Amino acid sequence: MILIVEDDAHKSSQILELVNLVIGSGAEVKLVDNVMDAVRFLFEMTPEKIILDMSLPSHKALPGQGTPVPLPTGGIEVLLELRMKSHMGLPILILTQYPEIEIEDEPVPVAESALTFQEEYGFTDIEACYYDHNDSKPWKQKTMEFLKS
């Protein structure tokens, strides 16, 4: 089971296309679009891999209440939940459309963020990639490699 935590419908559809291409249309995938649903899922199950956005809303949009504002550290909340459950060895690919990730109130370039999450949070199998909608080749390549591993 692959858990995809992504609130952008276009980006999640592109990720799902890659999952189907690499693993096949029968791949077991759970797609959630907010921190609360990701944490609930992780409370009940442990996926084999996670593809994680960093800027996520705290909860699902409720009828008549508007869309929740994405939190720049929403993905970190998911990582903290994984750490609480001692799942620091779970394969994780951070896929974010921002060039930097705010970690402990400090902006860290995406390319350096995986090392920071290893050193500061104890994750052992974490990668990070910049999602560039203008140049899809690098992030698609990285995502396919992650899915194949």
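Here the Cβ of each residue, glycine as well, is placed from N, Cα and C on the backbone.
Summarising the annotation, Swiss-Prot assigns domain 'Response regulatory' to 1-134 and lists sequence analysis as the type of evidence. Residues in the domain 'Response regulatory' (1-134) partition by DSSP class (helix H, G, I; strand E, B; coil) as 47 helix, 34 strand, 53 coil.
Here the residue is the original one, while Swiss-Prot reports the published mutagenesis Asp53 to Ala with the comment Toxic in the Detocs system. No longer toxic; when associated with 'A-353' in DtcC. Just so you know, the Cβ of Asp53 (mutagenesis position) picks up 25 other Cβ atoms within 10 Å once every protein chain is counted.
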